[in-house]
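Annotations per Swiss-Prot:
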- M161 to A: Retains 37% of wild-type activity (MUTAGEN)
- T170 to A: Retains 8.8% of wild-type activity (MUTAGEN)
- F195 to A: Almost completely abolishes the activity (MUTAGEN)
- S197 to A: Retains 3.6% of wild-type activity (MUTAGEN)
- K223 to A: Retains 9.4% of wild-type activity (MUTAGEN)
- H280 to A: Retains 18% of wild-type activity (MUTAGEN)
- K281 to A: Retains 54% of wild-type activity (MUTAGEN)
- R284 to A: Retains 97% of wild-type activity (MUTAGEN)
- F287 to A: Retains 76% of wild-type activity (MUTAGEN)
- Y434 to A: Retains 51% of wild-type activity (MUTAGEN)
- E435 to A: Loss of activity (MUTAGEN)
- E435: active site, proton acceptor (ACT_SITE)
- R448 to A: Retains 44% of wild-type activity (MUTAGEN)
Amino acid sequence: MTRYTAPTQDIQYLLHDVLDVANDPTPGYAELEPDFTSAVLEEAGKIAGEVLHPLNAVGDQEGCVLENGVVRPPKGFKEAFDQVREGGWTALDLPEQYGGQNMPYLLGTAVGEMFSGANQAFTMYQGLTHGAASAILVHGTDQQKDTYLPKMFSCDWTGTMNLTEPHCGTDLGLMRSKAVPQDDGSYAISGQKIFISAGEHDMAENIIHLVLAKIPGGPEGIKGVSLFIVPKFLVKEDGSLGERNGVKCSKIEEKMGIHGNSTCVMDYDGAKGWLLGEEHKGMRAMFTMMNEARIGVGMQGLAQAEVAYQNALDYARDRLQGRSVTGVENPDGPADPLIVHPDIRRNLLDQKSFIEGARAFLLWGAQMIDRAERGKDEAAHGMVSLLTPVIKGFLTDEGYDMTVQAQQVYGGHGYIEETGMSQFTRDARIAMIYEGANGVQALDLVGRKLAQDGGKHVMAFFDLVKGFIKEAGTDGAMAEFTEPLKSASKDLQSAGMFFMQNGMKNPNAALAGSYDFMHLFGHVCLGLMWGRMAEASLKALAEGRGDANFHETKLATARFYMTRRLPATKLHLARIESGADPVMALDADRF
């Protein structure tokens with residue numbers, strides 16, 4: 001059986017030592033005092049470790065069952081969902097007006113990582129509802145908000161997003177689902193959607209589907225797509241539930257992972273729906289949910305890496321195999337523990353340095369979202385737009401790789417289902433695909449985000465890194481951290497310059513290097529985070545604050561990242577500068 005322990009100490013350190021929330025003027029941050037955040041994180045950690053994680057393997061083994069049109073989730077899910085709902089965890093960072101607790105998104109993200117690490121499939125029921133509610137909050141009418149949000153905030157009603165159809169995934173302009181206007185102002189929605197997470201279940205009274213469809217006679221392609229609210233049960237004027245709507249689950253998808261989440265084929269047969277936002281502006285409204293979801297999916301990559309690492313570390317400490325090359329370290333046993341061997345340590349430090357750097361990056365991104373949304377900071381809004389594809393793509397690619405490395409620590413036992421390690425790998429795999437496949441994230445980064453607003457957001461990022469290096473210093477105790485970061489940042493700038501010089505005359509040159517650019521950017525972001533953590537821990541040690549062992553460990557891990565992982569930027573730059581020719585040399589029929 002696997003275990004999960006919420007990383008509360010690390011999150012507290014990031015909030016208060018690194019992100020310095022006490023001195024952040026963003027509205028709502030004044031209440032984020034150490035005692036308060038500690039209490040929230042400790043309670044959330046208990047739920048994650050004691051309630052959600054014990055159901056993780058249950059969900060994987062049992063999956064969901066479709067019976068007479070109703071999906072039954074795995075044993076224990078419904079009771080756990082009630083417990084999460086009753087504890088107020090479903091609307092931690094949503095507005096009080098509709099029943100939320102109005103805490104910063106930063107704190108909600110920290111709690112979300114814990115829940116996702118404990119049980120990703122379970123947490124998706126809540127997470128998708130959060131995203132759907134956010135879309136209604138931004139684009140809905142007052143009546144729609146009053147009707148749906150209180151129940152969705154509490155998760156008495158859950159939510160979904162319906163985009164994909166059998167013949168169209170990334171290219172939603174090929175969509176065939178139709179929305180025919182009705183005399184009462186509603187629309188009759190017809191079509192089939194696939195891969196719909198949490199599309200049907202019995203853990204909530206109602207399910208509010210957000211569905212993309214085309215109104216007949218509208219513009220061709222993506223410009224003709226609109227977004228609709230389609231409830232499972234129609235809602236009466238007094239808020240009570242009426243008759244069943246014309247939407248049903250016809251099949252549960254058989255998947256590689258996240259078996260505990262009901263991934264459904266949804267059939268719409270003249271279902272009653274209501275326009276959310278403007279006609280033919282559906283993608284604008286849906287992207288409110290999609291952008292939030294992409295941050296959440298990046299979080300999933302980190303979360304699965306964390307839980308896999310915890311179990312791999314336990315195994316490396318307990319499993320006796322071979323002797324240390326420098327001498328026996330466990331004379332009373334038949335062999336030394338795995339963790340004495342350099343390659344196992346390299347493996348574990350790859351994981352540890354990624355996870356802790358990624359957590360800092362994710363929470364910094366959440367802080368930027370708070371500054372943009374709560375503080376109306378336009379610069380922060382631009383930074384979030386720039387970094388969203390990096391958070392989604394880099395964290396899920398690397399997060400998946402780390403679950404594989406954790407599995408590798410177990411050797412053959414990692415390949416056996418009994419240990420539970422394969423579930424982390426299987427569950428992590430989908431995060432590289434849904435909410436925009438990572439190749440698409442890379443194209444978005446290079447094709448749109450770099451040049452957005454005249455390139456001022458990427459220049460702001462370069463200035464941020466440069467400012468940190470200048471302030472921290474390139475000599476003294478910080479030099480071993482700032483010098484590698486400075487070099488990596490130059491690699492990122494060189495890659496950006498290559499795209500500027502070659503992208504217009506040869507678009508394939510930019511597109512062929514986009515994936516490497518996303519990873520190069522991700523490494524620089526984590527390098528910046530490790531620089532900030534090194535600075536914070538050096539300061540804490542100098543002042544005699546906190547746990548000295550914790551801070552020394554941070555510094556050792558920072559050194560590992562700077563010397564062993566950050567140099568990957570040079571590999572990515574070399575690939576980018578090789579241009580399109582190596583990628584495009586073969587005609588399609590020669591593959």
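Any Cβ shown, glycine's included, is placed from N, Cα and C.
Residues as originally present; substitutions not included.
In the displayed structure, how are the listed features positioned relative to their neighbours?
Counting Cβ atoms from all protein chains shown, M161 (mutagenesis position) has 24 others lying within 10 Å of its own Cβ.
Close to T170 (mutagenesis position) in the fold, though at least 6 residues off in sequence, lie G436, A437, V440, each with a CB less than 8 Å from its CB.
F195 (mutagenesis position) falls within a strand when secondary structure is assigned with DSSP. Just so you know, the Cβ of F195 (mutagenesis position) picks up 20 other Cβ atoms within 10 Å once every protein chain is counted.
Note on S197 (mutagenesis position): other Cβ atoms within 10 Å of its Cβ, all shown chains, come to 22.
In sequence order, G173, H280 make up the list of same-chain residues 6 or more apart from K223 (mutagenesis position) whose Cβ falls under 8 Å from its Cβ.
Taken residue by residue with DSSP, H280 (mutagenesis position) is part of neither helix nor strand, so it is coil.
Taking a C-beta cut-off of under 8 Å and a sequence gap of six or more, K281 (mutagenesis position) has these contacts in its own chain: S226, L227.
Around the Cβ of R284 (mutagenesis position), the same chain contributes H139, G277, E278, each under 8 angstroms and 6 or more positions distant in sequence.
The C-beta environment of F287 (mutagenesis position), restricted to residues of the same chain at least 6 apart in sequence and closer than 8 Å, is empty. Reduced to three states, the DSSP call for F287 (mutagenesis position) is helix.
Under DSSP, Y434 (mutagenesis position) is assigned to coil, being neither helix nor strand in the three-state scheme.
Non-local neighbourhood of E435 (mutagenesis position): M290, A293, R294, G296, V297, K392, each in the same chain, at least six residues away, with C-beta under 8 Å from its C-beta.
Listed in sequence order, the same-chain residues six or more apart from R448 (mutagenesis position) with CB atoms under 8 A from its CB number zero; the list is none.
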Where M161 (mutagenesis position) and Y434 (mutagenesis position) are concerned, what is their Cα separation in Å, rounded?
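Here the two Cα atoms are 12 Å apart.
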If one measures from the C-alpha of Y434 (mutagenesis position) to the C-alpha of S197 (mutagenesis position), what distance in angstrom results, rounded to a whole number?
10
Looking only at Cβ atoms, how many others are within 10 Å of the one on Y434 (mutagenesis position)?
19
